[in-house]
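Trainee: Pulled the feature table from Swiss-Prot, pasting it below:
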ACT_SITE  D318  active site, proton acceptor
BINDING   R130, T174, S189, G190, G191, W258, R345, W494, W558  pyrroloquinoline quinone binding site
BINDING   E192, N276, D318, D320  La(3+) binding site
MUTAGEN   D320 to A  Loss of methanol dehydrogenase activity. In contrast to wild-type, the mutant cells are incapable of growth with methanol and La(3+). The mutant protein is unable to bind La(3+) and is loaded with Ca(2+) regardless of whether or not La(3+) is included in the growth medium, but is inactive
Amino acid sequence: MRAVHLLALGAGLAAASPALANESVLKGVANPAEQVLQTVDYANTRYSKLDQINASNVKNLQVAWTFSTGVLRGHEGSPLVVGNIMYVHTPFPNIVYALDLDQGAKIVWKYEPKQDPSVIPVMCCDTVNRGLAYADGAILLHQADTTLVSLDAKSGKVNWSVKNGDPSKGETNTATVLPVKDKVIVGISGGEFGVQCHVTAYDLKSGKKVWRGYSIGPDDQLIVDPEKTTSLGKPIGKDSSLKTWEGDQWKTGGGCTWGWFSYDPKLDLMYYGSGNPSTWNPKQRPGDNKWSMTIWARNPDTGMAKWVYQMTPHDEWDFDGINEMILTDQKFDGKDRPLLTHFDRNGFGYTLDRATGEVLVAEKFDPVVNWATKVDLDKGSKTYGRPLVVSKYSTEQNGEDVNSKGICPAALGTKDQQPAAFSPKTGLFYVPTNHVCMDYEPFRVTYTPGQPYVGATLSMYPAPGSHGGMGNFIAWDNLQGKIKWSNPEQFSAWGGALATAGDVVFYGTLEGFLKAVDSKTGKELYKFKTPSGIIGNVMTYEHKGKQHVAVLSGVGGWAGIGLAAGLTDPNAGLGAVGGYAALSSYTNLGGQLTVFSLPNN
């Protein structure tokens, strides 16, 4: 069996590295009865050591209790559990509930921010929020209007709040946050509004801004060292971003940071991805558009970037690079390596050395991916590290006002933000995917602050010549770059996965099923239809010696935007309304937490 180790899961790491991470987070991460981060641990593995529910008995799961959030539209993320309190969040208006598990989920406190509803039409792809984080006795929430709030975990009282962006300029938030040491790290949304996007660190106790690093712009705004920050093993050089944009286009260049963050306490580096360049019309922005579509490794104290890797230079398809970075220590080619595995929207599964940024593996995790033949990993090649684009599917080469047809994947990617999971018992990654292709027609657009800056019309449909569905749930070998097994889904698998020590992997489906599969074989062991489509992430916790599994249901997100927002034009929702029109025959709006456990006997 391959030697595989997890980061930030055990108490031993906390003891070994007391100065390199937040002690309260490490304590919570080391206790599988709780969940203090949306990602389960700093390494983003979404793996639980709980094994009371296992492959033999998961078929006996029953609904233990439910809770209505009182809010409709897309429910992403998951609850947190700290001690006997469960913390539940909602999409806009981002209500937070504290539920006492010792008292039948009694509401202990409720926080309901007063946000201007004008932020709703500025949010891309539904009014979702990917959840809370816990650190140092505080619940951290990044609201839709970009207000970052620290709440007292016991009372719900506001400790402090700070505004991270300006919705009138198109800046909003849908993401969770990452507490690291004495800081909290947050991103920003707005790539469809021409926002120059960034990552920001705030002081955990006061909310004071410590540093801000942009994805695009001059070196001082990027927080890079032209001689020490590297890409593919070489210094990036002076003005590495500016040289790849025409004139001042970088000022409206996007590269937003609305995905997930991970952190390696040993290397003292945080990892995340930057999103698409603005506009979606590639003809309007010549050049590689650095550093959009990029994996970043930064020091959390200073923001200084150690290395960057751009996955999709001069993006022509909206293949946002924001998906999670999963950190593992594994043997690669016989040597122990600190690895980073990333399943990108562009359809390639990447394995990198997270210390150096070296790309070790880049393979398609859906065989229908056709926009590029491969990623060139020949270090002697002029195109080293770049995808080799197929001309037929190049919206740049085909030109403005030309409909490029049959591009796979669609803009929402082979996987969007819905997070994968990793099991150290199998050494496999469990990935909820989209099996969707598109037609893409770019057109010229003018930038106006606070107005959509998209410049493309899309239509989406199931991948042709396949099983007819729009998704798969797969197991992936990140060392070989191969699919080990694949389960077809009727719609995109839009719920985040959870792997457990009980040899069970959980995930949710757009039509509302919670599913449990065998981690080794993929065999379906259990499913239950919840009241609405699942785009949330499955979580597990232990209360009074009993393991529970919980998931939020509430259809929405990009794939479910037609239902969530009541849209009927097939081209609306950037093409998703037509692509997922059949979803309305299987589910409807909702907002519910469903909690499962085994029978008492």
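Cβ coordinates are placed from backbone N, Cα and C, and glycine is handled just like the others.
At each noted position, the model has the original residue.
Note that this is a predicted model, so its numbers are computed, not measured.
Each of these features: where is it, how hidden is it, and who are its neighbours?
Mentor: Reduced to three states, the DSSP call for D318 (active site, proton acceptor) is coil. All protein chains shown were included, and the count of other CB atoms within 10 Å of the CB of D318 (active site, proton acceptor) stands at 27.
Around the Cβ of W558 (pyrroloquinoline quinone binding site), 28 further Cβ atoms fall within 10 Å across all displayed protein chains.
Counting Cβ atoms from all protein chains shown, D320 (mutagenesis position) has 28 others lying within 10 Å of its own Cβ.
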Trainee: I'm trying to understand the geometry here, so how far is the Cα atom of G191 (pyrroloquinoline quinone binding site) from the Cα atom of N276 (La(3+) binding site), in Å to the nearest whole number?
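Mentor: That comes out at 7 Å between the alpha carbons.
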Trainee: Given a 10 Å Cβ-Cβ cut-off, pick out the one of the binding-site residues R130, R345 that has the most other Cβ atoms nearby.
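Mentor: Most Cβ neighbours within 10 Å: R345.
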Trainee: Could you tally the C-beta atoms, other than its own, that fall within 10 angstroms of the C-beta of G191 (pyrroloquinoline quinone binding site)?
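Mentor: The answer is 30 other Cβ atoms.
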Trainee: Which of the recorded positions R130, D318, W558 has its Cα closest in space to the Cα of N276 (La(3+) binding site)?
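Mentor: The answer is D318.
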Trainee: For the recorded La(3+) site, enumerate neighbouring residues of the same chain (Cβ within 8 Å of the Cβ centroid of E192, N276, D318, D320, site residues themselves excluded), in sequence order.
Mentor: G191, G254, C256, G275, S278, W280, D315, F319, A411
Trainee: Going by DSSP, is S189 (pyrroloquinoline quinone binding site) part of a helix, a strand, or coil?
Mentor: strand
Trainee: Which of the binding-site residues R130, S189, E192, R345 has its Cα closest in space to the Cα of D320 (mutagenesis position)?
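Mentor: Result for D320 (mutagenesis position): the nearest of the binding-site residues is R345.
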Trainee: R130 (pyrroloquinoline quinone binding site) to E192 (La(3+) binding site): how many Å between their Cα atoms?
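Mentor: Per the Cα atoms, R130 (pyrroloquinoline quinone binding site) and E192 (La(3+) binding site) stand 19 Å apart.
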Trainee: Within 10 Å of the Cβ of S189 (pyrroloquinoline quinone binding site), how many other Cβ atoms are there?
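Mentor: Cβ-Cβ neighbours of S189 (pyrroloquinoline quinone binding site) within 10 Å number 28.
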